[in-house]
Amino acid sequence: MSEGKQQFKDSNKPHKDSTDQDDDAATIVPQTLTYSRNEGHFLGSNFHGVTDDRTTLFDGEEGRREDDLLPSLRSSNSKAHLISSQLSQWNYNNNRVLLKRSILKTQAFMDQLQEENNIRPIFIAANDEREKLHVLQLNIKLDGQYNTKEKNGFNIEKKALSKLFHSQIVSVTNHLNALKKRVDDVSSKVFITGDVNTGKSALCNSLLKQRLLPEDQLPCTNVFSEILEARENDGIEEVHAIPLNIAPTLKEAIDMYSIQNPKTYEIHTLKELPDLVPQNGKYALLKIYIKDDKRPASTSLLRNGTVDISLIDSPGLNMDSLQTAEVMSRQEEIDLVIFVVNAENQLTLSAKEFISLASREKKLMFFVVKKFDKIRDKQRCKELILKQIRDLSPETYKRAADFVHFVSKNGDELPHYHNENDNEDHGDRKPDDDPYSSSDPDPDFDSLEDSLRNFVLKKRSLSKLLPAKTYLSKLLSDIIMISKSNMKMYSEEEIKINEQLETLRPEILSARAKCNDLTTSVDQMAEQTITMTYNNTKEALLNALDVPLHEYPKYQGLGQIYDFIFSTEAFIANQIDESIGSSELFAKQKTDLLVKKIYEIGKNELGDDFMCERVFRSELMFRKRKHLIGKRLKVSLSITDLFAPTWKGFLSYLSWQKPVTAPLPDIEGQTNEGQIGLMKYLGLKNYPLTQYWSRPSLLFTSKIPTLTLYFLGSTKVVGNIILNGIKLSSWSSLKKLSVPVIVVGSLLGLTYLIHDLPRALPMNLSIKYKRKLQELDYIHLNAQRTSNEVRDVLRVPTREILRSCEIIMDKKQITKKELENKKESNLLSIKFFQSLYEGTVAQKLMVEEINLDID
């Protein structure tokens, strides 16, 4: 029982450890001795109103001898035993408090590790045998092999390891919680396990001295069975079966089971055990309550008068993977492991895996090697099994005499044990039944029983608290090792980071200077091309109307003067459009050349860092409508635009000098040199003769009107001179002479204006358009439009150069920033692990100083 009082009743037999019969006879044996676990000491004789009980020996009270009652005597041996028990209990309680504090402190360390691992993944040396972890080791199994056992173990990325380590921390934290519960619990749980069909149930029956659990040559225990003293169930012997529909897993069954709540279990009799233990598909856990009151406390295991003990019989390890996993997990909740080994098979792989897991906290485990009598070479069998135990549990190997027992009898046959299940009425027991009165001596099994009782009862601190101390010591050692390895790793990383930063700084300066030079050079080339296109457009428009007269539309006579005016105006507008088109073509060519050059420079200077997938198409430039101001490029016409007389032109016309328009090539069919000379003399070379015939007004462009006026005028003047020659000096003669002169002159002037019209109209329109261009600032606006288009196009490659340079600089700056952040993070980690290391070392020293050997 975990609380209350326990009474040790007189066995009427000498203690089995006594060697001197006379001493036994002289020893005063108490009739009743009451001990309170809650108070931690033995109770006085006046407890519950007991006064002057001369059959009780405590605090000077009287007892009786083994053969007859004697007067009250003080026994110095009993007094010493009482003091020793109280000191042992005080030492146990003190160690329990220290361990609880250490567990809480270690949980705080694990929380800190978890927080650090979430922020900065913790480094775990998975393949380093020199820094092999015990509890926090990550055994990653791949293709049937563990990474820690391979020389060239596979490597896992750091973040992936940190996630695995997170799961390990959660598992360790849960284990620490289980440890804390076990330290608080005053009862002890003895876990009997082993491979399938090794006789675990038979061993359990042997320890209980009764055939309680079913035994068979085939595996029959499939459900975890925990055997407890019936006092915890009001003295009623029965089975509490926790079904799977209430608790699907073993852990849930343990947590949900409550003896005060019948809804959490089913009640069965002990007779039904053979039918219950195989039903792992129906039950998760069996709680078996039996009475172990037919034996004295000195030999009873469950009712020993010192501590509540429960035996747990488990399914075989290698029978089912799910059950094996449950057995593995159950070891965290028990205090002592009794591992049953078949001498013929020795320790299997599943057995080794369980022992390795359990040895994290349990330095000492009992090994019971059964069927040893069937082995021919017993010494060799012992050596092989002990060698396996030495590798898995070194402390157990060192104390093999107490913890490794080779049992010759297989335990399957118990002819000397009374089978309580054979009674029709289980509660009907004969008081004089002696369950082992006919038992034959078995030194091997007796040695096992003595060692087990001595370890569980007399060395309670070791059996109950040593697993917690061992686990804490190993866990703290792991934390120390992890702290040291991480501090070392971060210190080495800091050296590398400093070297990388020293190398990176000049690279950044060089890249910045190179990018500045490159972008400046590209910008200058772009500005030069933009300026060139601006000047070219401006110059083209300025020279657009400086066209030779012969390139203007041909004059077709007065009858088609309107067409001549319209065609001349259209010609001037077309000249302006052509100059704009030529300037745009020039801009396209220059832009195309520069874009290719910029891309080539970018690839040569920046290499693979310059990535441009754009394809420049110059034909897509200037696809927008011409400048809107071109719609207003219209001039008004007047009659005066047809004339532009000059004295020089008039005198040239009168003197028959060079013609107004340039001569055309020889007209087809006019091959006679004399005829050509005559037409040239008369000014008829500008048009074919047929046009002069069809359009008589074209004659005004020749010399015929002048010759006609000259001929008529000279005839009139000469006739007047001949008729009035002697009167030339008289006023009347001059008056008569001036009339024909004025008429001829007027006619000559009129013919000159008509003759000059093919020159005057183009010249006047050209002057008007030039003024209009200046008035509208048309030249500058179009030059600006062209240069802006070039600027927009060149902005793409220049920006790509700039962007590539920025990417290069950003990469280096990001690398630098990452290194600096990594350095800062490493410093924080070093500081964290330094603090964790110091705290863990101090805590480990405190744990190591807890002395559990004093009982």
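Here the Cβ of each residue, glycine as well, is placed from N, Cα and C on the backbone.
In this structure the noted substitutions are not present, so the sites keep their original residues.
Annotation comment: Swiss-Prot describes Asn197, Thr198, Gly199, Lys200, Ser201, Ala202, Lys370, Lys371, Phe372, Asp373, Ser408 as GTP binding site, evidence class similarity to another entry. Other Cβ atoms within 10 Å of the Cβ of Lys200 (mutagenesis position) number 29 in total over all chains.
The annotation domain 'Dynamin-type G' is assigned in Swiss-Prot to 184-467. Here the domain 'Dynamin-type G' (184-467) returns a mean pLDDT of 82 for the predicted model.
Quoting Swiss-Prot on the mutagenesis of Lys200 to Arg: No effect.
For the recorded site, Lys200 (mutagenesis position), the DSSP three-state label reads helix. Annotation of the mutagenesis experiment Lys200 to Asp in Swiss-Prot: Abolishes respiratory growth.
Taking a C-beta cut-off of under 8 angstroms and a sequence separation of 6 or more, Asp313 (mutagenesis position) has the following same-chain neighbours: Ile192, Lys200, Ser201, Cys204, Leu213, Thr221, Phe224, Ser225, Glu226, Ile227. Quoted from Swiss-Prot, the note attached to the mutagenesis of Asp313 to Lys states: Abolishes respiratory growth.
The Cβ of His780 (mutagenesis position) has Lys538 as same-chain neighbours under 8 Å, each 6 or more residues away in sequence. Annotation note: His780 (mutagenesis position) sits in a helical segment as assigned by DSSP. Among the sequence features in Swiss-Prot, the mutagenesis site His780 to Asp is noted as follows: No effect. Restores respiratory growth; when associated with H-523.
Secondary structure from DSSP puts Glu818 (mutagenesis position) in a helix. In Swiss-Prot, a published mutagenesis experiment is listed as Glu818 to Pro, annotated Abolishes respiratory growth.
For the binding site of GTP, formed by Asn197, Thr198, Gly199, Lys200, Ser201, Ala202, Lys370, Lys371, Phe372, Asp373, Ser408 according to the record, the largest Cα to Cα distance is 19 Å, rounded to a whole number. Cα distances from Glu818 (mutagenesis position) to the binding-site residues Asn197, Gly199, Lys370, Phe372 are smallest for Asn197.
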